[in-house]
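**Student:** Would you mind keeping the following structure in view while I ask a few things?
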Amino acid sequence: MSRRTRSRSPPRRSYNRERRDYRKYDDSEDQKGARYNRYVDDVSSRRDRHDSFRSHESNKIRRDNSWKHDKYSYEKRYQERDREYARSKNIPDQYIGRSPRPTSHRHAEEKEVDNKTKSDETNPVLQGSATEIKPQPRRSRFDRTERVGASLSVSEIQSENPRVDVIPKDKAVENNHQRNAEKPVASDKITDAKLLARLERVRAWKESKAKQEASKKEEHKLNTKPQVTAKDQNAMPSTGISGFEINRQKDTSDMKRNNRVHMDDEDGPRRMNLEDYQELWDQEDRGMLGNEQAASMEEDEVDPLDAYMASLVGTTDTIRPGLLNTEVIDPNANDDERMVISETLEEEENLLALAAKRSKKKDVITVDHSKINYEDFKKDFYVEPEELKNLSPAEVDELRASLDGIKIRGIDCPKPVTSWSQCGLSAQTISVINSLGYEKPTSIQAQAIPAITSGRDVIGVAKTGSGKTIAFLLPMFRHIKDQRPLKTGEGPIAIIMTPTRELAVQIFRECKPFLKLLNIRACCAYGGAPIKDQIADLKRGAEIVVCTPGRMIDVLSANAGRVTNLHRCTYLVLDEADRMFDLGFEPQVMRIINNIRPDRQTVLFSATFPRAMEALARKVLKKPVEITVGGRSVVASEVEQIVEVRPEESKFSRLLELLGELYNNQLDVRTLVFVDRQESADALLSDLMKRGYTSNSIHGGKDQHDRDSTISDYKAGVFDVLIATSVVARGLDVKSLQLVVNYDCPNHMEDYVHRVGRTGRAGHTGVAVTFITPEQEKYAVDIAKALKMSKQPVPKELQTLASQFLEKVKAGKEKAAGGGFGGKGLSRLDETRNAERKMQRKAYGEDEEDVETEAEAKSPLEKITPEKSTGDPTLDRVRAAVGGIAARAFANQTAQSNKLTQPISIIKTDGDEYKAKMEINDYPQQARWAVTNNTNIVHVTELTGTSITTKGNFYLPGKNPEPGEEKLYLWIEGPSELVVNRAITELRRLLLEGINHSLEGGNKPSASGRYTVV
């Protein structure tokens, strides 16, 4: 029972009315007697009990205050009782009055007075003596000194302090022998040879360490550098762990051990020497000598610590786990040896870092097609109908002209069909087509389906909403059904890659009506959705995979490539291929394509296909047939295009006017508003909601789940107005969408065509309104061109803006706007990288040094001799281009290596301090970040023991600092030239990593809205 619980017992219990001592009694009978006496004497009235209770409460409060300082205080009357009890039990006088627990320092004087009074009254030897006796201090169970017993003399007891004898070792051993002689079983001599050998090793080891201690201390004094204080208030100290000086005069027991760097007095790291524990062991030995039992243990039993440490002599030193990352260097090694070891360790760390980086990088396992025996497959299924065989070339040209002017590039292209029955489709496919309401093939379908079914690689270019998806889906179903079913562990037969997630979902939904009847399984793999569900679908088996390039790379590289593979893939579709390459997916697309068998069938479709994309497309195609319907980048004739030139302030009011006119006349219609930026989409959404229009926004900054649900609600009619960026400019198909508003003018013609093409699909009509401000005159040229190509009237205001801009371009006052997606892909990547490298070389001042290397990189490509030629001109051009890229990469790498290897001067100050200045202003942003972020700075300072400070200001290339200012640089300070050089080497390594990362990933698309693969 606790103290507080006992003190608050009810007052009706008679034995708790009076104040009593709450210490623990040793005799239970004494407790019972005291309780009985108090119970018999308690015959007071109720009032007395009440007064007693009040007294009890006041005493309790006073007692609680006393317990705050001394938990076990005594009163005079209870001490007298203890003395009587001690006499009855024959307890020695010296223990009378001693508390079984230590008292507080605050009441030490009171305890001494109580003990003196008790001793004077009870000890007959000390009665009448004027000498005060102080109580014996409480000894810990860990004390090895001899306790003073009752047999001590009076003079010893009367001494000022209690005596603690320290018996010499030889005397202790002698006394131990005498005591052991009285024991019949004890032995006077150790006969265990193993124990004697251990004792001998311990003595020899202690003697050798004692001899080395003096020489080591003197050597340490010589090597210790004088302490230098920082003169600048903002400057960091130059020595110590992490750049801070450690006051080694203080006790270092409270210092936290660093798990990475061993806190040592020397500049460089050293081994953990056993002599560091010598002082601790000597103190332990001195404590053992003061105890007789310790003296006997010296001969009978070896201390476990000494025996264990002695067994380690001659073995390899073990480094603590916390020091695994620390360099282990001999403390007696000179500076040259330390530098060699340091460079070796740095090289190993670089290799480990590179290996870790490569292990984290997701990459598809490269497939050697020459070592794989692929199954044969058939891709020519087309049988020309009898009614088409008899058509003459003139009649075929007339038929193609009637189908929106189909243009063909390539040889042996099949004739276009006029009905579904001529396509050679199965009965199940025809039934699904009829249920969907497709009466006859569209222009692109009439020509593309026979071409793809005959096994040709096809490039299909057609206007938006012309049915391009069905044009490659129907031949794909026929292609899949001709092959054997999938086995466990086999990958898909057909892959459809798209640039956006919304387009992938759209194509997957168009596949669904055919899958059940044809007994085909499909999987949609795109970013933002849980990858575990997609992996589960692939493991169950899927003949069709609709995917985005990034997620397909994740799936192929997951679990070391054991999730799925591309060995069975024979049909590849690249939908909106120009946009895929423009978004920077060219490396991912090529990695996927290179892992598909070379004799595959490849199909490319898009509404816009610039000429500059042809060379890129032909890398993945073999003798393709190009089918163009209605021209390149042409808006469908079903769309009414309206272009208005108006200031920025009037656009919102005009938008409200258009929405009011539309919804006053029609109810179940949809409106799509395009803006340029995500912030503009959210701001416009807020404004429309305030005006009472049910609307929502979609852009790349939203989660994929939100984007999918937004499109589903938009198609279902939950809201009528959708505000979006160009993320839905391709693939979005909503039948009731009748109004498209380009709130922000598109910056090139291809984007304009795709935005406007969201309406007027599948034969329906629609309206597209575009707002353009007078400041956006450079975009007026492309919009006017699109109107002319689609045979729409061009407004006078728009034509005036276009003419004014063209005049400025001719006069050299303006630069022509970009031509959309043309010239992008690999060409854009190479040009951008070359421009960045030129800027970096110019900033580094390396133009003159790298003239020869740059000339070699720009030299004409090596001619492919007939012996080296592969027979394929496309492959030969690719090999030559790869050689040129390798030469440019080598030139850039050489230039940066020359810059980083330039020496940096180290200055020695008067206070034996070494300083160095390392400029970082002209390096790329990622390289500057690598050497200025706190994590790397702390790592370098802990590794080298230097102080690194970032000083100066950053200036853009071509700008000079103001008078009295300096460009951005690192100020390195250290106690020796060795540590400063090591810091410079480590910083150069970080700079090189940052430069390489900047060159490799500088042109990758932003990761906003991307998924995270766990």
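Every residue gets a Cβ built from N, Cα and C, even glycine.
None of the noted substitutions appears here; every position holds its original residue.
Got these off Swiss-Prot a minute ago, pasting:
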DOMAIN    449-627  domain 'Helicase ATP-binding'
BINDING   Ala462, Lys463, Thr464, Gly465, Ser466, Gly467, Lys468, Thr469  ATP binding site
MUTAGEN   Lys468 to Ala  Decreased ATP binding. Decreased ATP hydrolysis activity. Loss of function in pre-spliceosome/complex A assembly
MUTAGEN   Thr469 to Ala  Decreased ATP binding. Decreased ATP hydrolysis activity. Loss of function in pre-spliceosome/complex A assembly
MUTAGEN   Asp575 to Ala  No effect on ATP binding. Loss of ATP hydrolysis activity. Loss of function in pre-spliceosome/complex A assembly
MUTAGEN   Glu576 to Ala  No effect on ATP binding. Loss of ATP hydrolysis activity. Loss of function in pre-spliceosome/complex A assembly
MUTAGEN   Thr608 to Ala  No effect on ATP binding. Decreased ATP hydrolysis activity. Loss of function in pre-spliceosome/complex A assembly
DOMAIN    638-802  domain 'Helicase C-terminal'
**Student:** Closest of the mutagenesis positions to Lys463 (ATP binding site), Cα to Cα, picking from Thr469, Asp575, Glu576, Thr608?
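**Tutor:** Comparing Cα positions, the candidate nearest Lys463 (ATP binding site) turns out to be Thr608.
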**Student:** Which of the binding-site residues Thr464, Gly465, Ser466 has its Cα closest in space to the Cα of Thr608 (mutagenesis position)?
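**Tutor:** The answer is Thr464.
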**Student:** Would you kindly give the Cα-Cα distance separating Glu576 (mutagenesis position) and Gly465 (ATP binding site), rounded to the nearest Å?
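**Tutor:** Cα-Cα distance, Gly465 (ATP binding site) to Glu576 (mutagenesis position): 13 Å.
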**Student:** If H, G and I count as helix, E and B as strand, and all else as coil, what does DSSP give for Asp575 (mutagenesis position)?
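**Tutor:** The residue in question, Asp575 (mutagenesis position), is strand (DSSP, three-state).
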**Student:** Return the single residue from the recorded positions list (Thr464, Ser466, Thr469, Thr608) that has the minimum number of other CB atoms within 10 Å.
**Tutor:** Thr469
**Student:** For the C-alpha pair, I'd like the distance in angstrom between Ala462 (ATP binding site) and Glu576 (mutagenesis position), rounded off.
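**Tutor:** Here the two Cα atoms lie 11 Å apart.
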**Student:** Rounded to a whole number, how many Å is the Cα of Thr464 (ATP binding site) away from the Cα of Glu576 (mutagenesis position)?
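**Tutor:** Here the two Cα atoms are 11 Å apart.
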**Student:** Counting all other Cβ atoms within 10 Å across every protein chain shown, which of the binding-site residues Ala462, Gly465, Gly467 scores highest?
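**Tutor:** Its Cβ has the most other Cβ atoms within 10 Å: Ala462.
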**Student:** Around Lys468 (mutagenesis position), how many other CB atoms lie within 10 A of its CB?
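**Tutor:** Lys468 (mutagenesis position): 23 neighbouring Cβ atoms within 10 Å.
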**Student:** Would you kindly give the Cα-Cα distance separating Glu576 (mutagenesis position) and Ser466 (ATP binding site), rounded to the nearest Å?
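**Tutor:** Spelling it out, the Cα of Ser466 (ATP binding site) and the Cα of Glu576 (mutagenesis position) are 14 Å apart.
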**Student:** Can you tell me how far the Cα of Thr469 (mutagenesis position) sits from the Cα of Asp575 (mutagenesis position), in Å?
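**Tutor:** With distance taken Cα to Cα, Asp575 (mutagenesis position) is 8 Å from Thr469 (mutagenesis position).
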